[in-house]
Amino acid sequence: MSEFYKLAPVDKKGQPFPFDQLKGKVVLIVNVASKCGFTPQYKELEALYKRYKDEGFTIIGFPCNQFGHQEPGSDEEIAQFCQLNYGVTFPIMKKIDVNGGNEDPVYKFLKSQKSGMLGLRGIKWNFEKFLVDKKGKVYERYSSLTKPSSLSETIEELLKEVE
């Protein structure tokens, strides 16, 4: 079993969100922020989620305040912002650190599987993305500049793969 499925972050309500419930799904994990130039990506992320959720795809957002202090709100405020401004219905987790001594185990795992540009492991900014296949393998890592809508073809390919 992939180490991915042993992870269990905490959701915005403080409840465990065990990743073993994601077995057989294609998962896009994104570190998100409410006051970032990339925040409008929420709209494309939600469109991707709605398009593929019934085919075995999900998105998980991890709010993070490590880049320019662009996610200052409480978990409840963040969830409200996402819902009111972008109609977000995909799961949003509790605010975490994605780098440094307090980095969340989810990001420690993801970064150990796929390094970023120039082989660097650290998350560079908000809205960096990790695409995980149906077997829990980190398939690809995308920079903040990558538009969520550009991932459709890859998501479709991964959804077609037999487990």
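Every residue gets a Cβ built from N, Cα and C, even glycine.
What Swiss-Prot records for C36 is active site, cysteine sulfenic acid (-SOH) intermediate, and it gives experimental evidence as the kind of evidence. According to DSSP, C36 (active site, cysteine sulfenic acid (-SOH) intermediate) is assigned to coil rather than to any helix or strand. The Cβ of C36 (active site, cysteine sulfenic acid (-SOH) intermediate) has F67, G68, Q70, E71, W125, N126, F127 as same-chain neighbours under 8 Å, each 6 or more residues away in sequence.
Record note (Swiss-Prot) on the mutagenesis of C82 to S: Loss of enzyme activity. Cβ neighbours within 10 Å of C82 (mutagenesis position), excluding its own Cβ and spanning all shown chains: 23. Mapped onto three states, the DSSP output places C82 (mutagenesis position) in helix.
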